[in-house]
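Single-structure report; data block below.
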Amino acid sequence: MFNRLFRVCFLAALIMAFTLPNSVYAQKPIFKEVSVHDPSIIETNGTFYVFGSHLASAKSNDLMQWQQLTTSVSNDNPLIPNVYEELKETFEWAQSDTLWAADVTQLADGKYYMYYNACRGDSPRSAMGVAVADNIEGPYKNKGIFLKSGMEGTSSDGTPYDATKHPNVVDPHTFFDKDGKLWMVYGSYSGGIFILEMNPKTGFPLPGQGYGKKLLGGNHSRIEGPYVLYNPDTQYYYLYLSYGGLDATGGYNIRVARSKKPDGPYYDAEGNPMLDVRGKGGTFFDDRSIEPYGVKLMGSYTFETENEKGTGYVSPGHNSAYYDEKTGRSYLIFHTRFPGRGEEHEVRVHQLFMNKDGWPVAAPYRYAGETLKEVKQKDITGTYKLIQHGKDISADIKQTINIQLNKNHTISGEMTGTWRKTGKNTADITLAGKKYNGVFLRQWDSVREKNVMTFSVLNTSGEAVWGSK
């Protein structure tokens, strides 16, 4: 009887040992998609919200399953009911019937402050203001415009408006620094990216700043969508930016620079001052002058191979970012288009990790609840699909090449080099003589519907490389 019972228990334990990993680690995550262009994230009461252009918004409890709340500017939109009357001055000034990228923050009074903006589109004629609500889902009531651009004559800083030097007043992001001061970074193309110190009680800029302090850009260089996130572990402020054009052929890509102070100066991984980054005088959209600068986290790519359908993005950009103080995890939230789908776009979230040089690297696949855990060498070795994001601003979609990470720590295949696991999950990789560092991470591949080993690494030139086994 005892022997029979022992055999039954042993067999049950053996079955569990072989089946449990599949149920735990290969369970298919559930995603629900939404479309919010230029998503700016805020967390409140355990729920994540994103607000974007055209008064679009969505919410999620887990950053994976999203619920669309609003989609377009109309008088029926519950965020700002009767919006064309409520923001009449804004629409009239901008000569527009829509709104651009919004940002929402909560101030000490518990109220939610929505920074809205409208732009004519073919010129930097724009207006920016703030509306306030007791509930994050609205209704928001207008408190007024505080910045205008694109005017003929005197600008907000008291000098004649010059579109090569002065900002286009769109794409705001408000944030608190580590000392509790409130700031707003903003700007798109035209004269560049600027920052203002804000009144934390009123939500308006402190007086006497004009357009504020310039951080980078100018001469109509294609830089926009600024977003600042402080990381208490590295004690740096990270300024995220989008370079290029937002459409499927515009070469949109996500970059980052950092500073020890919220208002700069900001530098890239090579130590270049971002204040000097701009197009040449007398030019429009001079991408060649700006593309060497800033750490490029991702651009257009596909993990597609010869024998299987892959996954990829086209013109990912206009991101926000979130740091979870409880877990210490960071996330990159952005919109993206997709190969073969034209101008359709959806929100995506990728986890961020800091490499040993204090720069963020983005997980190759979308966030599916994964955590950074210890990995073993035997799980790392094998054949990988490799993406090199480079530094260019281009409509080209980066394609994969194949490499092998061998047991003897060499790399062979279409590129050669070396690799080493330097900690529980940290990666040192050399490819074609360039040194990269970052992380090894097991992630969910939604095309093959299984967990795979990946790596995300960055070199000192600010070039990101991803691998997927």
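A Cβ is built for glycine as well, from the same backbone N, Cα and C atoms used for every other residue.
All protein chains considered, the CB of Asp38 (mutagenesis position) has 27 other CB atoms within 10 Å. What Swiss-Prot notes for the published mutagenesis of Asp38 to Ala is this: Loss of arabinanase activity.
Summarising the annotation, Swiss-Prot assigns substrate binding site to Asp38, Asp122, Asn168, Val169, Val170, Asp171, Ser188, Tyr189, Ser190, His220, Ser221, Arg222, Ile223, Glu224. Proximity of Ile223 (substrate binding site) to non-local residues of its own chain (separation of 6 or more, Cβ distance below 8 Å) is seen for Gly187, Ser188, Tyr189, Gly192, Ile193, Leu216, Gly217, Leu241, Ser242, Tyr243, Val277, Ile290, given in sequence order. Mapped onto three states, the DSSP output places Ile223 (substrate binding site) in strand.
Taken from Swiss-Prot, the feature active site, proton acceptor covers Asp38, and the record attributes it to a curator's inference. In the three-state DSSP scheme, Asp38 (mutagenesis position) falls into the coil class.
Mutagenesis annotation in Swiss-Prot: Asp171 to Ala, described as Loss of arabinanase activity; the structure shown retains the original residue. The Cβ neighbour count for Asp171 (mutagenesis position), using a 10 Å radius over every protein chain in view, is 31.
Glu224 to Ala appears in Swiss-Prot as a published mutagenesis result, with the remark: Loss of arabinanase activity.
Around Glu224 (mutagenesis position), the same-chain residues at least 6 positions away in sequence with a Cβ under 8 Å from its Cβ are Val170, Asp171, Gly187, Ser188, Tyr189, Ile193, Leu241, Ser242, His318. For Glu224, the entry in Swiss-Prot reads active site, proton donor.
One mutagenesis experiment catalogued in Swiss-Prot, His318 to Ala, is accompanied by this note: Drastic decrease in arabinanase activity. Does not unduly disrupt the calcium cluster. Mutation does not disrupt the calcium cluster, but it relaxes the geometry of the cluster, resulting in a more planar arrangement of the calcium ion with five of the water molecules.
As annotated by Swiss-Prot, Ca(2+) binding site applies to His318, with the evidence given as sequence analysis. According to DSSP, His318 (mutagenesis position) is assigned to a strand segment. The number of other CB atoms found within 10 A of the CB of His318 (mutagenesis position), across every protein chain shown, is 29.
Rounded to a whole number, the C-alpha distance linking Asp38 (mutagenesis position) with Ser221 (substrate binding site) is 19 angstrom. For the binding site of substrate, formed by Asp38, Asp122, Asn168, Val169, Val170, Asp171, Ser188, Tyr189, Ser190, His220, Ser221, Arg222, Ile223, Glu224 according to the record, the largest Cα to Cα distance is 20 Å, rounded to a whole number. Sequence-distant neighbours of Ser221 (substrate binding site): residues of the same chain at least 6 apart with a C-beta under 8 Å from its C-beta are Tyr189, Gly192, Val277, Arg278, Gly279, Phe285, Asp286, Asp287, Ser289, Ile290.
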